[in-house]
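Asks: A single structure is presented below for examination.
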Amino acid sequence: MDLELLQDLSKFNFPTPIKIRSKTSKTKKDEGDDDEDDLRCSTPTSQEHKIPAVVDSPPPPPRKPRPPPSAPSATAALMIRSCKRKLLVSTCEIIMNREEIDRFFSSVYNETSTTAKRRRSYPYCSRR
């Protein structure tokens, strides 16, 4: 561009720029205008437009009925009375004593240790 052309621009009389009001450039004196309120969209704030508050909450779900307590045996009743907490007494221990149980398991272990395991042989598979 020529410098002469830039200097000649000041000689031209341009009209004053038009000022357009925007919502962000609103001043306090402009807030009193009712004409702009009619053109603007706003959320209704009256009581009839509000969502009603929840007054009641739903009832809790019904509780499952508890089963009635079973009657304990005579030895279990003695043990329960002696402790504050309920003890779980196995019926196997009441019927059998420990020596019978030990004899049973020792006989099972003795039988398995004497027999040797046999390996399977597959004739169609060759060893490498």
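Placement of Cβ uses the backbone N, Cα and C atoms for every residue, glycine included.
Here the original residues are kept at every noted site.
From a predicted model like this one, the values you see are computed outputs, not experimental measurements.
According to Swiss-Prot, the protein carries these features:
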type	residues	note
MUTAGEN	Pro62 to Ser	In lgo-1; loss of giant cells in sepals
Asks: When a 10 Å sphere is centred on the Cβ of Pro62 (mutagenesis position), how many other Cβ atoms does it contain?
Replies: 6
Asks: Give the helix, strand or coil assignment DSSP yields for Pro62 (mutagenesis position).
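Replies: DSSP assigns Pro62 (mutagenesis position) to coil.
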